[in-house]
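*Asks:* Record note (Swiss-Prot), mutagenesis R291 to Q: Reduces RNA binding; when associated with M-315, M-371, M-372, M-374, M-384, M-388, Q-419 and Q-506. The unchanged residue is displayed. Here the residue is the original one, but Swiss-Prot notes a mutagenesis experiment at this spot, K315 to M: Reduces RNA binding; when associated with Q-291, M-371, M-372, M-374, M-384, M-388, Q-419 and Q-506. Here Swiss-Prot notes a mutagenesis experiment, K371 to M, with the remark: Reduces RNA binding; when associated with Q-291, M-315, M-372, M-374, M-384, M-388, Q-419 and Q-506. While the structure shown retains the original residue, Swiss-Prot records the mutagenesis experiment K372 to M with this note: Reduces RNA binding; when associated with Q-291, M-315, M-371, M-374, M-384, M-388, Q-419 and Q-506. The note that Swiss-Prot attaches to the published mutagenesis K374 to M is: Reduces RNA binding; when associated with Q-291, M-315, M-371, M-372, M-384, M-388, Q-419 and Q-506. Per Swiss-Prot, mutagenesis K384 to M is noted as: Reduces RNA binding; when associated with Q-291, M-315, M-371, M-372, M-374, M-388, Q-419 and Q-506. Looking at Swiss-Prot, the entry for mutagenesis of K388 to M says: Reduces RNA binding; when associated with Q-291, M-315, M-371, M-372, M-374, M-384, Q-419 and Q-506. The annotation that Swiss-Prot gives for the mutagenesis experiment R419 to Q reads: Reduces RNA binding; when associated with Q-291, M-315, M-371, M-372, M-374, M-384, M-388 and Q-506. For the mutagenesis result R506 to Q, the note given in Swiss-Prot is Reduces RNA binding; when associated with Q-291, M-315, M-371, M-372, M-374, M-384, M-388 and Q-419.
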Amino acid sequence: MAGAVPGAIMDEDYYGSAAEWGDEADGGQQEDDSGEGEDDAEVQQECLHKFSTRDYIMEPSIFNTLKRYFQAGGSPENVIQLLSENYTAVAQTVNLLAEWLIQTGVEPVQVQETVENHLKSLLIKHFDPRKADSIFTEEGETPAWLEQMIAHTTWRDLFYKLAEAHPDCLMLNFTVKLISDAGYQGEITSVSTACQQLEVFSRVLRTSLATILDGGEENLEKNLPEFAKMVCHGEHTYLFAQAMMSVLAQEEQGGSAVRRIAQEVQRFAQEKGHDASQITLALGTAASYPRACQALGAMLSKGALNPADITVLFKMFTSMDPPPVELIRVPAFLDLFMQSLFKPGARINQDHKHKYIHILAYAASVVETWKKNKRVSINKDELKSTSKAVETVHNLCCNENKGASELVAELSTLYQCIRFPVVAMGVLKWVDWTVSEPRYFQLQTDHTPVHLALLDEISTCHQLLHPQVLQLLVKLFETEHSQLDVMEQLELKKTLLDRMVHLLSRGYVLPVVSYIRKCLEKLDTDISLIRYFVTEVLDVIAPPYTSDFVQLFLPILENDSIAGTIKTEGEHDPVTEFIAHCKSNFIMVN
């Protein structure tokens, strides 16, 4: 445990041998020169004051202080007395206690973590950035102890926390760069000080972007927030990162994935209240079309569409030589159309409605072919049918006179229109806004409200919308529906679980099962609902199963509250059969 606390043991490796110290004394002319003219009595008093501080014999500067003291004519007896009287052996006592803990049976790793974590909390509590900077200035070079510290994860983590708390500390900024130089840039994404140094930031940006691309869609939710937070640290970091991603997005291989990440970061910035629309437009093709750029910029900045700017875009995109469709494929811009065309009660000028619909349909359906930065063809085959579908669903969704019963009569029409991805997204938003009304479920009498039935159709037709569908179902499942009695709440949650099972049957398996597994582990869900989910899933699945699915689903079945409590019909016992199949075909990993 001697290594648990920096400086805990004063050994020759750390302080140098006596012979080396003697050499230093001979070669210490520079320090002598700097002290030339100092009164010997003053030097002795200064040194004696240091010797009288607690555990000064453990300080790295002890040898230099001794040297100054003796060169000023100091007495060895005073030194020995002061150092011994003020030696309390804090570090040695820690080591002794650690040894005792290990001898009583505590794991050495656990003891080391305890000591290190306590030391970290003390350092964070008492850290003085001015003192840290002064030590650095006096050293004149990178201290050896600092290079030793950054080799260990525990102390790197300490520096990250300190750097967040003291962003102006030069010593910490230098240490972050040192950590980056040592190859640990993958750890620095959350450190704001890394964003102040271009060399460090570009290195961290490259590593983080590679991690997100390698992680794929399934890890995007985990990897993206930290990355977006780092990029959105300031205008300079946002512009630098988006400019780089804009260039990478032009690559044939992986370009679309980088563009997606850039758009997610734009959304993050917008949600945090930052208006990054001008940067978005400047990096795209909008700069070549100043009128379109001005119209788009005005609407994005205000967060709302308006007839005047929409008319400008409509004229341009109905001309013989329209701007590139990429110009209006800005996620934040398309979100504004969702609010204008699909939000219940949204008011839209009837004289301009066809313009709104045309631009949204154009962005969603037109396909362009480019060669060497020149457009060679525009395919508008699906523009008319997409416009028609958007208009039809808009009229149904925004008609406040149509209740749920009237919508049932229009289900076949809605199902036809939902086949268009842009309409499916609009319907999903409309369902979200509608069912999130506090009194919605209180007024419903059907076992499966029509709005939830529409989610099944969206799940069936559009794989890319599966995450958003599950997100909505989870939100509804976790909402307190206090206006309903207990039995009504249980029935509603069973209906929502039916939708999740349908989502699972359409291929979105692991995220759905992962969510139910979390519900079981958190113990915040009625166990009868978990049993219901298990029963419904067993009814729709059959071998062969993937290992990932078994690792997630089998522990749910083997839970004491689930196993043996699900009723079976006749001799057929799906739970036992599933467990037996898994035990004979899979090796379970705890």
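Backbone N, Cα and C define each Cβ position, glycine as well.
In this structure the noted substitutions are not present, so the sites keep their original residues.
Source: prediction; values computed, not measured.
Give me the local environment of each listed feature.
*Replies:* According to DSSP, R291 (mutagenesis position) sits within a helical segment. When other Cβ atoms within 10 Å of the Cβ of R291 (mutagenesis position) are tallied across all protein chains shown, the result is 14.
Around K315 (mutagenesis position), no same-chain residue six or more apart in sequence has its CB under 8 Å from its CB. Secondary structure at K315 (mutagenesis position), taken from DSSP and collapsed to helix, strand or coil, is helix.
Note: K371 (mutagenesis position) has no non-local neighbours, i.e. no same-chain residues 6+ apart with C-beta under 8 A of its own C-beta.
Spatially close to K372 (mutagenesis position) yet at least six residues away along the chain is no residue at all, judged by Cβ distances under 8 angstroms.
Of all the Cβ atoms in the protein chains shown, 7 others lie within 10 Å of the Cβ of K374 (mutagenesis position).
Non-local neighbourhood of K384 (mutagenesis position): empty, since no residue in the same chain at least six residues away has a C-beta under 8 Å from its C-beta.
In the three-state DSSP scheme, K388 (mutagenesis position) is classed as helix. Residue environment of K388 (mutagenesis position) contains 14 other Cβ atoms, counted within 10 Å of its Cβ in all protein chains.
Counted within 10 Å of its Cβ, the other Cβ atoms near R419 (mutagenesis position) come to 14, all protein chains included.
Counting every protein chain shown, 18 other Cβ atoms lie within 10 Å of the Cβ of R506 (mutagenesis position).
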*Asks:* For K388 (mutagenesis position), identify the closest of the mutagenesis positions R291, K374, R419, R506, judging by Cα separation.
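*Replies:* Of all the candidates listed, R419 is nearest in space.
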*Asks:* Between the Cα atoms of R291 (mutagenesis position) and K374 (mutagenesis position), find the distance and write it as a whole number of Å.
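*Replies:* A Cα-Cα distance of 21 Å.
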*Asks:* Reduced to three states, what secondary structure does DSSP give K371 (mutagenesis position)?
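*Replies:* Strand, per DSSP.
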*Asks:* Using C-alpha atoms only, work out the spacing between R419 (mutagenesis position) and K374 (mutagenesis position) and round it to an integer in Å.
*Replies:* 32
